[in-house]
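According to Swiss-Prot, the [4Fe-4S] cluster 1 binding site annotation covers Cys264, Cys267, Cys270, Cys274. If you look up Swiss-Prot, you'll see Cys309, Cys312, Cys315, Cys320 marked as [4Fe-4S] cluster 2 binding site, on the strength of sequence analysis. Summarising the annotation, Swiss-Prot assigns domain '4Fe-4S ferredoxin-type 1' to 255-284. Annotated domain '4Fe-4S ferredoxin-type 2' per Swiss-Prot: 300-330, in sequence order. For the mutagenesis result Cys54 to Ala, the note given in Swiss-Prot is Colorless protein, no 4Fe-4S centers, no cobalamin reductase activity. One mutagenesis experiment named in Swiss-Prot is Cys264 to Ala, and its note says Colorless protein, no 4Fe-4S centers, no cobalamin reductase activity. Here Swiss-Prot describes Cys267 to Ala as a published mutagenesis experiment; the accompanying note says: Colorless protein, no 4Fe-4S centers, no cobalamin reductase activity.
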Amino acid sequence: MKTAMTAESTLYDAQTIRERVRAAGVVGAGGAGFPAHVKLQAQVDTFLVNAAECEPMLKVDQQLMAVQAERLIRGVQYAMTATGARAGIIALKEKYQRAINALTPLLPAGIRLHILPDVYPAGDEVLTIWMATGRRVPPAALPVSVGVVVNNVQTVLNITRAVEQQYPVTRRTLTVNGAVARPITLTVPIGMSLREVLALAGGATVDDPGFINGGPMMGGLITSLDTPVSKTTGGLLVLPKSHALIQRRMQDERTVLSVAKTVCEQCRLCTDLCPRHLIGHELSPHLLVRAVNYQQAATPQLLLTALTCSECNVCESVACPVGISPMRINRMLKRELRALNHRYEGPLNPEDEMAKYRLIPVKRLITKLGLSDWYHDAPLTETDYPTDKTTLLLRQHIGASAIPCVLQGEHVVRGQCVADVPSGALGAPVHASIDGIVSEITEQSITVIRG
(Lines of atoms letter the chains of each structure in order from A and count residues from 1; the text may use other names and numbers.)
(Lines give C-alpha, C1' and ligand atoms only; values in the text may rest on other atoms or scores of the structure.)
Protein backbone atom coordinates (compact mmCIF):
# COMPACT_ATOMS: atom_id res chain seq x y z
CA MET A 1 0.00 0.00 0.00
CA LYS A 2 2.74 2.45 0.91
CA THR A 3 4.68 1.73 -2.30
CA ALA A 4 1.63 2.13 -4.53
CA MET A 5 0.61 5.41 -2.95
CA THR A 6 4.13 6.81 -3.21
CA ALA A 7 4.39 5.76 -6.85
CA GLU A 8 1.09 7.45 -7.73
CA SER A 9 2.23 10.70 -6.22
CA THR A 10 5.26 10.78 -8.53
CA LEU A 11 3.06 10.92 -11.65
CA TYR A 12 2.67 14.69 -11.32
CA ASP A 13 5.36 17.34 -11.28
CA ALA A 14 5.26 20.46 -9.11
CA GLN A 15 3.97 22.77 -11.84
CA THR A 16 1.14 20.42 -12.80
CA ILE A 17 0.11 20.11 -9.16
CA ARG A 18 0.00 23.87 -8.65
CA GLU A 19 -1.89 24.46 -11.91
CA ARG A 20 -4.54 21.87 -11.10
CA VAL A 21 -4.97 23.15 -7.56
CA ARG A 22 -5.41 26.67 -8.89
CA ALA A 23 -7.91 25.59 -11.56
CA ALA A 24 -9.95 23.70 -8.95
CA GLY A 25 -10.32 26.78 -6.75
CA VAL A 26 -8.74 25.18 -3.69
CA VAL A 27 -8.35 27.60 -0.78
CA GLY A 28 -7.50 27.19 2.88
CA ALA A 29 -10.58 25.52 4.32
CA GLY A 30 -9.67 26.14 7.94
CA GLY A 31 -9.00 29.86 8.02
CA ALA A 32 -9.35 32.94 5.88
CA GLY A 33 -9.28 31.07 2.57
CA PHE A 34 -5.75 31.74 1.33
CA PRO A 35 -5.42 30.32 -2.22
CA ALA A 36 -3.70 26.94 -1.91
CA HIS A 37 -1.81 27.16 -5.20
CA VAL A 38 0.00 30.26 -3.93
CA LYS A 39 1.10 28.47 -0.75
CA LEU A 40 2.36 25.60 -2.89
CA GLN A 41 4.70 27.97 -4.75
CA ALA A 42 6.84 28.32 -1.62
CA GLN A 43 9.94 26.14 -1.34
CA VAL A 44 10.33 24.79 2.19
CA ASP A 45 11.67 21.76 4.02
CA THR A 46 8.45 20.82 5.87
CA PHE A 47 4.80 20.50 4.89
CA LEU A 48 2.51 20.42 7.93
CA VAL A 49 -1.10 19.28 8.04
CA ASN A 50 -2.82 21.14 10.85
CA ALA A 51 -5.28 18.47 11.97
CA ALA A 52 -5.72 19.67 15.56
CA GLU A 53 -9.24 21.05 15.05
CA CYS A 54 -9.01 22.82 18.39
CA GLU A 55 -12.47 24.45 18.38
CA PRO A 56 -14.29 22.11 20.78
CA MET A 57 -17.66 21.88 18.97
CA LEU A 58 -16.31 21.13 15.48
CA LYS A 59 -15.91 17.50 14.42
CA VAL A 60 -14.91 17.70 10.75
CA ASP A 61 -11.20 17.01 10.29
CA GLN A 62 -10.96 14.32 12.95
CA GLN A 63 -13.67 12.27 11.20
CA LEU A 64 -12.52 12.92 7.63
CA MET A 65 -9.04 11.64 8.50
CA ALA A 66 -10.49 8.37 9.75
CA VAL A 67 -12.46 7.65 6.57
CA GLN A 68 -10.19 9.25 3.95
CA ALA A 69 -6.74 8.42 5.31
CA GLU A 70 -5.26 7.26 1.98
CA ARG A 71 -6.48 10.35 0.15
CA LEU A 72 -5.06 12.59 2.88
CA ILE A 73 -1.61 11.02 2.68
CA ARG A 74 -1.56 11.29 -1.11
CA GLY A 75 -2.45 14.96 -0.73
CA VAL A 76 0.47 15.44 1.64
CA GLN A 77 2.75 13.84 -0.95
CA TYR A 78 1.47 16.17 -3.69
CA ALA A 79 2.04 19.17 -1.44
CA MET A 80 5.54 17.95 -0.61
CA THR A 81 6.32 17.60 -4.31
CA ALA A 82 5.04 21.11 -5.05
CA THR A 83 6.95 22.74 -2.19
CA GLY A 84 10.09 20.61 -2.33
CA ALA A 85 9.52 19.58 1.28
CA ARG A 86 11.54 16.62 2.53
CA ALA A 87 9.33 16.09 5.57
CA GLY A 88 5.58 15.82 5.93
CA ILE A 89 3.90 16.06 9.33
CA ILE A 90 0.27 15.40 10.22
CA ALA A 91 -0.31 17.06 13.60
CA LEU A 92 -3.38 15.69 15.35
CA LYS A 93 -4.63 15.16 18.87
CA GLU A 94 -4.08 11.99 20.85
CA LYS A 95 -7.83 11.63 21.35
CA TYR A 96 -8.39 11.18 17.60
CA GLN A 97 -7.68 7.46 17.89
CA ARG A 98 -9.73 6.39 14.87
CA ALA A 99 -7.74 8.75 12.69
CA ILE A 100 -4.43 7.66 14.21
CA ASN A 101 -5.29 4.00 13.66
CA ALA A 102 -6.29 4.66 10.04
CA LEU A 103 -3.23 6.75 9.18
CA THR A 104 -0.43 4.92 10.98
CA PRO A 105 -0.19 1.79 8.78
CA LEU A 106 -0.26 3.91 5.62
CA LEU A 107 2.56 6.32 6.46
CA PRO A 108 5.31 6.26 3.81
CA ALA A 109 8.90 7.32 4.40
CA GLY A 110 9.15 11.05 4.99
CA ILE A 111 5.69 11.49 6.52
CA ARG A 112 5.00 11.15 10.24
CA LEU A 113 2.31 11.84 12.77
CA HIS A 114 2.85 14.33 15.58
CA ILE A 115 0.54 13.74 18.53
CA LEU A 116 -0.75 16.90 20.20
CA PRO A 117 -2.24 17.30 23.68
CA ASP A 118 -5.93 18.17 23.90
CA VAL A 119 -5.41 21.88 24.51
CA TYR A 120 -6.55 25.17 23.03
CA PRO A 121 -5.39 26.77 20.78
CA ALA A 122 -3.35 23.84 19.46
CA GLY A 123 -4.92 24.42 16.03
CA ASP A 124 -3.56 27.95 15.74
CA GLU A 125 -1.11 27.77 12.85
CA VAL A 126 1.79 29.35 14.71
CA LEU A 127 1.19 27.24 17.83
CA THR A 128 0.91 24.04 15.78
CA ILE A 129 4.25 24.73 14.10
CA TRP A 130 5.87 25.34 17.48
CA MET A 131 4.40 22.21 19.01
CA ALA A 132 5.14 19.94 16.03
CA THR A 133 8.58 21.22 14.98
CA GLY A 134 9.93 23.37 17.82
CA ARG A 135 10.23 26.32 15.44
CA ARG A 136 8.79 29.70 16.38
CA VAL A 137 7.33 31.93 13.70
CA PRO A 138 8.37 35.55 14.37
CA PRO A 139 5.57 38.07 14.96
CA ALA A 140 3.95 39.34 11.74
CA ALA A 141 5.86 36.71 9.74
CA LEU A 142 4.53 33.77 7.73
CA PRO A 143 5.26 30.08 8.38
CA VAL A 144 7.40 29.98 5.25
CA SER A 145 9.90 32.16 7.15
CA VAL A 146 10.76 29.10 9.25
CA GLY A 147 10.63 26.65 6.35
CA VAL A 148 7.07 25.39 6.82
CA VAL A 149 3.88 25.44 4.74
CA VAL A 150 0.65 24.62 6.58
CA ASN A 151 -2.77 23.47 5.38
CA ASN A 152 -5.66 21.83 7.16
CA VAL A 153 -7.20 18.43 6.47
CA GLN A 154 -10.04 19.46 4.19
CA THR A 155 -7.70 21.61 2.11
CA VAL A 156 -5.32 18.69 1.60
CA LEU A 157 -8.19 16.39 0.61
CA ASN A 158 -9.27 19.01 -1.94
CA ILE A 159 -5.70 19.12 -3.26
CA THR A 160 -5.84 15.36 -3.88
CA ARG A 161 -9.12 15.62 -5.80
CA ALA A 162 -7.80 18.53 -7.82
CA VAL A 163 -4.59 16.74 -8.80
CA GLU A 164 -5.96 13.26 -9.48
CA GLN A 165 -9.42 14.04 -10.86
CA GLN A 166 -9.13 17.72 -11.80
CA TYR A 167 -12.21 18.04 -9.60
CA PRO A 168 -13.08 21.56 -8.40
CA VAL A 169 -14.21 22.55 -4.92
CA THR A 170 -18.01 22.34 -5.00
CA ARG A 171 -18.71 20.78 -1.60
CA ARG A 172 -17.97 21.67 2.01
CA THR A 173 -18.00 19.40 5.06
CA LEU A 174 -19.13 21.15 8.24
CA THR A 175 -20.48 20.40 11.71
CA VAL A 176 -23.89 21.48 13.00
CA ASN A 177 -23.79 21.33 16.78
CA GLY A 178 -25.29 22.73 19.95
CA ALA A 179 -29.02 23.24 20.42
CA VAL A 180 -30.16 21.16 17.44
CA ALA A 181 -32.27 18.01 17.23
CA ARG A 182 -29.63 15.93 15.42
CA PRO A 183 -26.04 17.16 15.85
CA ILE A 184 -24.31 16.12 12.66
CA THR A 185 -21.25 16.53 10.46
CA LEU A 186 -22.26 16.58 6.82
CA THR A 187 -21.16 17.54 3.32
CA VAL A 188 -23.29 20.04 1.40
CA PRO A 189 -23.09 22.00 -1.86
CA ILE A 190 -21.23 25.28 -1.58
CA GLY A 191 -23.83 28.02 -1.78
CA MET A 192 -26.55 26.15 0.15
CA SER A 193 -28.15 28.44 2.72
CA LEU A 194 -27.43 27.92 6.40
CA ARG A 195 -31.19 27.76 6.85
CA GLU A 196 -31.25 24.53 4.82
CA VAL A 197 -28.21 23.23 6.68
CA LEU A 198 -29.96 23.82 10.00
CA ALA A 199 -33.02 21.93 8.75
CA LEU A 200 -30.83 18.93 7.89
CA ALA A 201 -29.89 18.81 11.58
CA GLY A 202 -33.54 18.77 12.60
CA GLY A 203 -33.74 22.46 13.43
CA ALA A 204 -33.08 24.35 16.65
CA THR A 205 -34.33 22.94 19.94
CA VAL A 206 -34.62 26.30 21.72
CA ASP A 207 -37.27 28.96 21.11
CA ASP A 208 -34.97 31.93 20.57
CA PRO A 209 -31.71 30.65 19.08
CA GLY A 210 -28.55 32.48 18.19
CA PHE A 211 -26.09 31.26 15.59
CA ILE A 212 -22.31 31.24 15.24
CA ASN A 213 -20.45 30.58 11.99
CA GLY A 214 -17.60 28.30 13.08
CA GLY A 215 -16.54 27.40 16.59
CA PRO A 216 -17.33 28.96 19.97
CA MET A 217 -13.96 30.68 20.35
CA MET A 218 -13.29 32.29 16.96
CA GLY A 219 -16.57 31.95 15.08
CA GLY A 220 -18.56 35.02 14.10
CA LEU A 221 -22.18 35.88 14.84
CA ILE A 222 -24.61 34.95 12.07
CA THR A 223 -27.21 37.65 11.52
CA SER A 224 -29.12 35.83 8.75
CA LEU A 225 -29.64 32.14 8.07
CA ASP A 226 -29.87 33.03 4.39
CA THR A 227 -26.07 33.31 4.51
CA PRO A 228 -24.66 30.73 2.08
CA VAL A 229 -22.12 28.04 2.86
CA SER A 230 -18.69 29.02 1.52
CA LYS A 231 -15.38 27.21 1.08
CA THR A 232 -14.35 28.39 4.56
CA THR A 233 -17.54 27.68 6.54
CA GLY A 234 -16.35 25.52 9.43
CA GLY A 235 -19.59 24.87 11.20
CA LEU A 236 -22.96 26.09 12.41
CA LEU A 237 -23.19 26.41 16.18
CA VAL A 238 -26.67 26.90 17.64
CA LEU A 239 -27.16 28.23 21.18
CA PRO A 240 -29.88 30.08 23.09
CA LYS A 241 -29.66 33.77 22.27
CA SER A 242 -29.30 34.39 26.00
CA HIS A 243 -26.05 32.38 26.10
CA ALA A 244 -22.96 34.39 27.00
CA LEU A 245 -21.22 33.46 23.74
CA ILE A 246 -24.05 35.02 21.74
CA GLN A 247 -24.46 38.03 24.02
CA ARG A 248 -20.76 38.89 23.87
CA ARG A 249 -20.84 38.87 20.09
CA MET A 250 -23.86 41.17 20.12
CA GLN A 251 -22.02 43.86 22.12
CA ASP A 252 -21.21 46.92 20.04
CA GLU A 253 -17.72 48.40 20.04
CA ARG A 254 -18.71 51.33 22.22
CA THR A 255 -19.85 48.92 24.93
CA VAL A 256 -16.67 46.86 24.63
CA LEU A 257 -14.53 49.97 25.14
CA SER A 258 -16.71 51.25 27.99
CA VAL A 259 -16.47 47.95 29.87
CA ALA A 260 -12.69 47.89 29.43
CA LYS A 261 -12.29 51.40 30.79
CA THR A 262 -14.65 50.81 33.70
CA VAL A 263 -13.59 47.49 35.17
CA CYS A 264 -10.04 46.57 34.07
CA GLU A 265 -8.03 45.77 37.20
CA GLN A 266 -4.64 45.37 35.47
CA CYS A 267 -4.25 41.80 36.66
CA ARG A 268 -2.43 40.92 33.37
CA LEU A 269 -3.95 37.42 33.19
CA CYS A 270 -4.82 38.11 29.54
CA THR A 271 -1.11 38.49 28.80
CA ASP A 272 -0.02 35.58 30.99
CA LEU A 273 -2.32 33.24 29.02
CA CYS A 274 -1.89 34.83 25.57
CA PRO A 275 -0.53 32.01 23.34
CA ARG A 276 1.43 34.40 21.11
CA HIS A 277 2.99 36.11 24.13
CA LEU A 278 3.91 32.72 25.59
CA ILE A 279 6.01 31.78 22.55
CA GLY A 280 7.92 35.05 22.58
CA HIS A 281 5.84 37.59 20.69
CA GLU A 282 5.81 41.15 22.00
CA LEU A 283 1.99 41.19 22.13
CA SER A 284 0.76 42.04 25.65
CA PRO A 285 -3.05 42.37 25.71
CA HIS A 286 -3.21 44.04 29.13
CA LEU A 287 -0.96 46.84 27.90
CA LEU A 288 -3.17 47.37 24.85
CA VAL A 289 -6.25 47.62 27.06
CA ARG A 290 -4.36 50.18 29.14
CA ALA A 291 -3.37 52.05 25.98
CA VAL A 292 -6.95 52.52 24.75
CA ASN A 293 -8.04 53.54 28.25
CA TYR A 294 -5.23 56.03 28.88
CA GLN A 295 -3.77 57.85 25.92
CA GLN A 296 -0.51 58.61 27.72
CA ALA A 297 0.20 54.86 27.83
CA ALA A 298 -0.28 54.44 24.07
CA THR A 299 3.14 54.37 22.41
CA PRO A 300 3.23 53.75 18.63
CA GLN A 301 5.15 50.48 19.00
CA LEU A 302 2.72 49.18 21.60
CA LEU A 303 -0.30 49.90 19.41
CA LEU A 304 1.32 48.16 16.44
CA THR A 305 1.61 44.92 18.43
CA ALA A 306 -2.17 44.56 18.05
CA LEU A 307 -1.48 43.56 14.44
CA THR A 308 0.07 40.32 15.69
CA CYS A 309 -3.05 39.18 17.58
CA SER A 310 -4.44 35.91 16.20
CA GLU A 311 -7.89 36.57 17.73
CA CYS A 312 -7.84 33.16 19.43
CA ASN A 313 -10.07 34.69 22.13
CA VAL A 314 -8.29 33.16 25.13
CA CYS A 315 -8.05 36.62 26.68
CA GLU A 316 -11.80 37.25 26.58
CA SER A 317 -13.27 33.79 27.11
CA VAL A 318 -10.79 32.27 29.55
CA ALA A 319 -8.39 34.78 31.09
CA CYS A 320 -10.27 37.94 32.00
CA PRO A 321 -12.08 37.69 35.38
CA VAL A 322 -14.20 40.80 34.80
CA GLY A 323 -15.61 40.31 31.29
CA ILE A 324 -13.32 42.53 29.20
CA SER A 325 -12.55 41.59 25.59
CA PRO A 326 -8.93 42.48 24.78
CA MET A 327 -9.42 40.54 21.54
CA ARG A 328 -12.20 42.87 20.37
CA ILE A 329 -10.02 45.86 21.28
CA ASN A 330 -7.17 44.40 19.25
CA ARG A 331 -9.53 43.84 16.33
CA MET A 332 -10.56 47.51 16.40
CA LEU A 333 -6.93 48.62 16.54
CA LYS A 334 -6.00 46.30 13.67
CA ARG A 335 -8.73 47.73 11.48
CA GLU A 336 -7.56 51.29 12.08
CA LEU A 337 -3.86 50.49 11.70
CA ARG A 338 -4.39 48.58 8.46
CA ALA A 339 -6.47 51.43 7.05
CA LEU A 340 -3.37 53.58 7.56
CA ASN A 341 -1.12 50.90 5.99
CA HIS A 342 0.88 50.47 9.18
CA ARG A 343 3.00 47.35 9.63
CA TYR A 344 4.49 45.78 12.73
CA GLU A 345 8.19 45.09 13.13
CA GLY A 346 9.46 43.76 16.41
CA PRO A 347 11.52 41.14 18.19
CA LEU A 348 10.98 37.45 18.79
CA ASN A 349 11.69 37.15 22.50
CA PRO A 350 12.54 33.92 24.33
CA GLU A 351 9.52 31.71 24.89
CA ASP A 352 7.99 31.61 28.36
CA GLU A 353 9.32 28.64 30.32
CA MET A 354 5.73 27.95 31.40
CA ALA A 355 4.33 28.14 27.86
CA LYS A 356 3.30 24.52 27.39
CA TYR A 357 1.63 24.47 30.82
CA ARG A 358 -0.52 27.55 30.17
CA LEU A 359 -2.40 26.29 27.13
CA ILE A 360 -6.05 25.57 27.95
CA PRO A 361 -7.28 21.95 28.36
CA VAL A 362 -10.30 21.56 26.09
CA LYS A 363 -12.42 19.86 28.77
CA ARG A 364 -11.88 22.87 31.01
CA LEU A 365 -12.61 25.19 28.09
CA ILE A 366 -15.97 23.55 27.41
CA THR A 367 -16.97 24.07 31.04
CA LYS A 368 -15.65 27.63 31.11
CA LEU A 369 -17.66 28.52 27.99
CA GLY A 370 -20.87 27.07 29.43
CA LEU A 371 -21.11 24.46 26.68
CA SER A 372 -21.41 21.25 28.71
CA ASP A 373 -25.14 20.95 27.94
CA TRP A 374 -24.62 21.64 24.23
CA TYR A 375 -21.54 19.56 23.48
CA HIS A 376 -22.33 16.58 21.22
CA ASP A 377 -20.43 14.09 19.06
CA ALA A 378 -21.98 15.20 15.72
CA PRO A 379 -21.24 11.99 13.74
CA LEU A 380 -20.20 12.21 10.10
CA THR A 381 -22.72 11.19 7.46
CA GLU A 382 -21.69 10.52 3.86
CA THR A 383 -25.15 11.30 2.45
CA ASP A 384 -25.13 13.62 -0.57
CA TYR A 385 -27.58 16.39 0.30
CA PRO A 386 -29.14 18.12 -2.73
CA THR A 387 -30.43 21.67 -2.93
CA ASP A 388 -32.49 23.57 -5.47
CA LYS A 389 -30.71 26.91 -5.04
CA THR A 390 -27.14 28.00 -4.42
CA THR A 391 -25.71 31.45 -3.85
CA LEU A 392 -22.03 31.38 -4.78
CA LEU A 393 -20.05 34.16 -3.14
CA LEU A 394 -17.47 35.72 -5.45
CA ARG A 395 -15.03 36.27 -2.61
CA GLN A 396 -14.57 33.06 -0.64
CA HIS A 397 -10.84 33.65 -0.33
CA ILE A 398 -8.12 36.14 0.50
CA GLY A 399 -7.47 38.50 -2.41
CA ALA A 400 -9.51 39.86 -5.29
CA SER A 401 -13.13 38.90 -5.86
CA ALA A 402 -13.71 36.46 -8.70
CA ILE A 403 -15.23 37.97 -11.85
CA PRO A 404 -18.29 36.23 -13.34
CA CYS A 405 -17.65 34.42 -16.62
CA VAL A 406 -21.26 33.32 -17.18
CA LEU A 407 -24.39 35.29 -18.05
CA GLN A 408 -27.77 35.52 -16.41
CA GLY A 409 -30.04 32.86 -17.89
CA GLU A 410 -27.12 30.61 -18.86
CA HIS A 411 -27.31 26.90 -18.07
CA VAL A 412 -24.38 25.63 -16.00
CA VAL A 413 -23.35 22.19 -14.78
CA ARG A 414 -21.78 21.14 -11.52
CA GLY A 415 -18.04 21.75 -11.61
CA GLN A 416 -18.21 24.45 -14.30
CA CYS A 417 -16.19 27.58 -13.62
CA VAL A 418 -18.63 30.47 -13.20
CA ALA A 419 -16.19 33.14 -11.98
CA ASP A 420 -12.43 33.62 -12.04
CA VAL A 421 -9.82 36.12 -10.92
CA PRO A 422 -7.70 38.09 -13.39
CA SER A 423 -4.37 36.59 -14.41
CA GLY A 424 -1.72 37.35 -11.80
CA ALA A 425 -4.23 38.46 -9.15
CA LEU A 426 -4.40 36.76 -5.77
CA GLY A 427 -7.59 34.73 -5.55
CA ALA A 428 -9.34 31.58 -6.72
CA PRO A 429 -12.03 30.62 -9.23
CA VAL A 430 -15.58 29.72 -8.20
CA HIS A 431 -17.45 26.73 -9.63
CA ALA A 432 -21.11 25.75 -9.90
CA SER A 433 -22.08 23.26 -7.21
CA ILE A 434 -25.33 22.12 -8.88
CA ASP A 435 -26.70 21.85 -12.42
CA GLY A 436 -29.03 24.73 -13.13
CA ILE A 437 -29.77 28.16 -14.52
CA VAL A 438 -27.96 31.34 -13.50
CA SER A 439 -30.85 33.36 -12.09
CA GLU A 440 -28.98 36.38 -10.73
CA ILE A 441 -25.53 37.96 -10.81
CA THR A 442 -24.55 40.72 -8.38
CA GLU A 443 -21.27 42.28 -7.30
CA GLN A 444 -21.14 39.81 -4.40
CA SER A 445 -22.54 36.54 -5.75
CA ILE A 446 -23.97 34.33 -8.47
CA THR A 447 -27.26 32.54 -7.82
CA VAL A 448 -27.98 29.23 -9.55
CA ILE A 449 -31.44 27.61 -9.54
CA ARG A 450 -31.69 23.91 -10.26
CA GLY A 451 -33.34 23.23 -13.58
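Even glycines carry a Cβ here, placed using N, Cα and C.
What you see is the original sequence, not a version with the noted changes.
Within its own chain, the domain '4Fe-4S ferredoxin-type 1' (255-284) is flanked in space by residues 121, 124, 126-127, 130, 136, 139, 290, 292-293, 302, 305-306, 308-310, 312, 314-315, 318-326, 328-329, 332, 346-352, 354-355, 358-360, which lie at least six positions past its ends and keep a Cβ under 8 Å from the stretch. Among the recorded positions Cys267, Cys270, Cys274, the ones whose Cα is located within 10 Å of the Cα of Cys312 ([4Fe-4S] cluster 2 binding site) are Cys274.
Annotation note: Cys270 ([4Fe-4S] cluster 1 binding site) sits in a helical segment as assigned by DSSP. Take the mean position of the Cβ atoms of Cys264, Cys267, Cys270, Cys274, the recorded [4Fe-4S] cluster 1 site; other residues of that chain with a Cβ within 8 Å of it are Gln266, Arg268, Leu269, Thr271, Asp272, Pro285, His286, Val289, Cys315, Ala319, Cys320, Ile324, Pro326. Cys309 ([4Fe-4S] cluster 2 binding site) sits 9 Å from Cys274 ([4Fe-4S] cluster 1 binding site), taking the Cα positions as reference.
Within 10 Å of the Cα of Cys315 ([4Fe-4S] cluster 2 binding site), the following recorded positions from the list Cys54, Cys264, Cys270, Cys274 place their own Cα: Cys270, Cys274.
Taking the Cβ of Cys320 ([4Fe-4S] cluster 2 binding site) as reference, residues of its chain lying under 8 Å away and at least six apart in sequence are, in sequence order, Leu269, Cys270, Pro326.
Non-local contacts of Cys267 (mutagenesis position) by the CB criterion (under 8 A, 6+ apart in sequence, same chain) comprise His286, Pro321. Across the structure, Cys264 (mutagenesis position) and Cys54 (mutagenesis position) place their CA atoms 28 angstrom apart. Annotation for Cys274 ([4Fe-4S] cluster 1 binding site): spatial neighbours Leu283, Ser284, Pro285, Val314, Cys315, Ala319, criterion Cβ-Cβ under 8 Å with sequence separation of six or more. Counting Cβ atoms from all protein chains shown, Cys315 ([4Fe-4S] cluster 2 binding site) has 29 others lying within 10 Å of its own Cβ. Note on the domain '4Fe-4S ferredoxin-type 2' (300-330): mean pLDDT across this stretch is 97. In this structure, the recorded positions under consideration are Cys264, Cys270, Cys309, Cys312, and the one with the smallest number of other Cβ atoms within 10 Å of its Cβ is Cys264.
Under the DSSP three-state reduction, Cys315 ([4Fe-4S] cluster 2 binding site) is assigned to helix.
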